[in-house]
Every structure is written in structure tokens, then in C-alpha cells.
Amino acid sequence: MAAAAAAAAAAGAAGGRGSGPGRRRHLVPGAGGEAGEGAPGGAGDYGNGLESEELEPEELLLEPEPEPEPEEEPPRPRAPPGAPGPGPGSGAPGNQEEEEESGLVEGDPGDGAIEDPELEAIKARVREMEEEAEKLKELQNEVEKQMNMSPPPGNAGPVIMSIEEKMEADARSIYVGNVDYGATAEELEAHFHGCGSVNRVTILCDKFSGHPKGFAYIEFSDKESVRTSLALDESLFRGRQIKVIPKRTNRPGISTTDRGFPRARYRARTTNYNSSRSRFYSGFNSRPRGRVYRGRARATSWYSPY
């Protein structure tokens, strides 16, 4: 009887259990077939069933069924930054969120990609500026070379003359002594203008102080003018009696003294008067030491004409 009651209780517990697992179901007297044979017998069977339930609880408790664990999805490969992503609605919402998060994480390299063209543009601009600076330096060097090679317009550069040319020019020149210190080349040219065409007037100056030395040289267009100008020897010029004699040529390597004045190095102020018949000589020596006058125009240059 006890075994039958325990089996009936187990079957009733399995069939009549509610929503909660392991819920006990008490036997009602007379409900079962075997227990309904009699009231006394049924009550006794019920009591024996309770005792069996209390003595053997392990048989009445049902073990809860284990819930199935969700299967983990394999990791999906990430698409490269430039590859087109899946369209809207093609994937699950979870996948879309993951893609959005990955896009946010991978957005930082995109900013660097945007900065790269700007950096390249800055580098290109710096290279252009360096090239322009190099071109400017080259132009400046070319201008300096041209200025050193050719004299500026308006100034007479030194012309190297041969000994024959110097002697020929000296044969058409005269020496004028006792010249007033305030005299100008234009005044001397006007004083000797009647003797012939004057190519150049040179007033010698001291190379340290720059003051006139008191004598000058006048170059004519031809030798005939030299002979005519000798007639003005001991004539008055600015209230002083001047001395007029033919000019002598300095020969290289020979130290000469002309009328008590050393003729080695000195500064000069020169005025050149060009005519259709005359030939212009910028100087007798190559070293510039003086102020040169071309015609009536006045320019500055340094050279030693005699």
C-alpha cells in the first residue's frame, strides 16, 4: 500500500503541477482508485502517503530543465574603409549598430586622410617659395655680374689704350698751368674754344683732399689746334696769367718730372667735348681717378687720364 500510494502521489504531482517546478500535490482521500475502497482505508493510505513524502522528498522534487545556451555567432569580417557597406534593411538591427560603432571607431583614420591633402598642399607651397627664392638669387647674381662687367650709362669707363694711342692723344693735347682753383672745365673750354674743337678738359685734383692742383690738360681734335693754342701762353684767365705748353707723354717704367710736378698718380676732373671730327678717349691710364665731364653733362667716375 505504501508503494502504491507513493506511485500515485508521484503521478499526481507530475500531472497536476502548476506553473512552478517542484510543486507538491497532496492526495485527497477517495480520489484515487485504490484509496477509494473505504474511508478508513483511504485515510490510512493518505497518512502513509504523507509520511512517504516527508521521508523521501528527493523522489518528489523535479529537477528544472536546463535552458539552452544561445549559440555565439562567428565574428564577421570588417569591410575595408573604402568598401561600400550593406544597404539599409539588409542586416539585422544588431548588425547595423555594430557597423555604426565600427564606423565611429574607424572615423579617426578618415580625418587623417582628409588632412593628408592639406599637408601635401602646404609642402607644395613651401617648395614653390623655395624655388622662387632661388630664382631671385640667380637674377640678383646676374644683375651684379652685369654691373661689374659693364659701366652704368652716363659714366665713362676706363678704356685701355696702347702706347701709340696715348702718344697720338698727347700730341693733340696741351698743358695749362697756374689755373685758378675755382676754375671749371667749361670756363677753360670757352677760353680755348677759338683755337679749335676741344674733345676733353681735365683739371687735376689732389687724391687725398680732392682740391684742384692748379693745372689742367686740354685735348683738341687735331694737332693744328695745339699749335694755335700756344698763342694763349701767358694770357689772363680769371685774373691769373696761365702757362700753355704742349703735353708730353709718360712712358711706363720711366719716372719723369714735368715742370716741377710729379706725374705719377693724381686725381682729375675731366670734361669731354665730342664733335663729328673728334675721337673720344676716356683716359690715358686704366685706373679711374677723377671726375669726368662728357660734353656739357657732368658725371662722376674715377680714373687717371695722364
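Each Cβ is built from the backbone N, Cα and C atoms, and glycine gets one as well.
Keep in mind that this structure shows the original residues, not the substituted ones.
For the mutagenesis experiment Lys123 to Ala, the note given by Swiss-Prot reads: No defects in the stimulation of PAPOLA. Around the Cβ of Lys123 (mutagenesis position), the same chain contributes no residue under 8 angstroms that is 6 or more positions distant in sequence.
Residues within less than 8 Å, Cβ to Cβ, of Val126 (mutagenesis position) and separated from it by at least 6 positions along the same chain comprise none. Looking at Swiss-Prot, you'll find the mutagenesis Val126 to Ser noted as follows: No defects in the stimulation of PAPOLA.
Among the sequence features in Swiss-Prot, the mutagenesis site Met129 to Ala is noted as follows: Slight defects in the stimulation of PAPOLA. The Cβ of Met129 (mutagenesis position) lies under 8 Å from the Cβ of no residue that is in the same chain and 6 or more residues away along the sequence.
In Swiss-Prot, a mutagenesis experiment is listed as Leu136 to Ala or Ser, annotated with the note Inactivates PAPOLA. The C-beta environment of Leu136 (mutagenesis position), restricted to residues of the same chain at least 6 apart in sequence and closer than 8 Å, is empty.
Per Swiss-Prot, the feature domain 'RRM' maps to 172-249; the stated evidence is sequence analysis. Broken down by DSSP into helix, strand and coil, the domain 'RRM' (172-249) contains 20 helix, 30 strand, 28 coil.
Its Cβ taken as reference, Tyr175 (mutagenesis position) is surrounded by 19 other Cβ atoms within 10 Å in the chains shown. The note that Swiss-Prot attaches to the published mutagenesis Tyr175 to Ala is: At least 20% decrease in poly(A) binding; no change in nuclear targeting; distributed uniformly in the nucleoplasm; not detected in speckles. Same phenotypic effect; when associated with A-215.
For the published mutagenesis Phe215 to Ala, Swiss-Prot gives the following note: At least 20% decrease in poly(A); binding; no change in nuclear targeting, distributed uniformly in the nucleoplasm; not detected in speckles. Same phenotypic effect; when associated with A-175. All protein chains considered, the CB of Phe215 (mutagenesis position) has 18 other CB atoms within 10 Å.
Between Tyr175 (mutagenesis position) and Phe215 (mutagenesis position), the C-alpha separation comes to 7 Å.
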